[in-house]
Amino acid sequence: MAKSGLRQDPQSTAAATVLKRAVELDSESRYPQALVCYQEGIDLLLQVLKGTKDNTKRCNLREKISKYMDRAENIKKYLDQEKEDGKYHKQIKIEENATGFSYESLFREYLNETVTEVWIEDPYIRHTHQLYNFLRFCEMLIKRPCKVKTIHLLTSLDEGIEQVQQSRGLQEIEESLRSHGVLLEVQYSSSIHDREIRFNNGWMIKIGRGLDYFKKPQSRFSLGYCDFDLRPCHETTVDIFHKKHTKNI
């Protein structure tokens, strides 16, 4: 296992801090997070190398960069194999009142240009604020580099007069998506309980509260009303898996 042993001079302090964290995560077998830190630390070391004139220091830096790159590559191969075997699992715990968990912040890592189809299973896309949550999720998909063409939604049907509002809201979202070249297919189930989101690049995300994990804003003019990275969250758990194939709803 790689060790951070980087000399603490002003130029390399940032790199040393990130790489120290990478080694800690590595030792705890938190490989996805460790890989991110290794990659960031390597980029910082490369910047230090560009500004270093002393040949001895340059040689030492190249050696350290090579060592960290080897470790990062080994972790990447391990994670890729986990994905191939369908064993990959990452868990994120969102604490009560935590911020920084907008849909873009949570999902962007898993949305690349290969994503063309999305499946959402969530029994609670019914009330007005839940319809807005689904709309924000769709907006996020449209803005990402992926080329989503079809969105499948499986949810439960509201009761009474609220059913009209739910159907009308989803119809308006469907029409709006169609104007952007995206097909929305909605199905209803009275027995749905699970909440999960799947992309056709193999990623599957299960959120304990589904899309409805944001708290109500304190007022219409409080921070977080518009920017959901600033919106406090309810406590929930996010489980992320990777499978070679996703199933249809």
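Backbone N, Cα and C atoms are what each Cβ position is placed from, and that goes for glycine too.
Those substitutions? Not in this structure, it's all original residues.
Annotated features, as they stand in Swiss-Prot:
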type: DOMAIN; residues: 8-86; note: domain 'MIT'
type: MUTAGEN; residues: MET69 to Asp; note: Abolishes interaction with CHMP1A, CHMP1B and CHMP2A
type: MUTAGEN; residues: GLU73 to Ala; note: Abolishes interaction with CHMP1A, CHMP1B and CHMP2A. Abolishes location at the midbody
type: MUTAGEN; residues: TYR132 to Ala; note: Abolishes homodimerization; when associated with A-221 and A-225
type: MUTAGEN; residues: PHE221 to Ala; note: Abolishes homodimerization; when associated with A-132 and A-225
type: MUTAGEN; residues: TYR225 to Ala; note: Abolishes homodimerization; when associated with A-132 and A-221
type: MUTAGEN; residues: ARG231 to Glu; note: Strongly reduces binding to membranes; when associated with E-221 and E-220
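The average pLDDT for the domain 'MIT' (8-86) in the predicted structure is 88.
MET69 (mutagenesis position) falls within a helix when secondary structure is assigned with DSSP. Of all the mutagenesis positions in the list GLU73, TYR132, PHE221, TYR225, the shortest Cα-Cα distance to ARG231 (mutagenesis position) is found for TYR225. In the three-state DSSP classification, TYR132 (mutagenesis position) falls within a helix. Of all the mutagenesis positions listed here (TYR132, PHE221, TYR225), the one with the fewest other CB atoms within 10 A of its own CB is PHE221. Per Cα geometry, TYR132 is the residue among the mutagenesis positions MET69, GLU73, TYR132 nearest to TYR225 (mutagenesis position). Spacing of TYR132 (mutagenesis position) relative to MET69 (mutagenesis position) is 43 Å (Cα to Cα, whole number).
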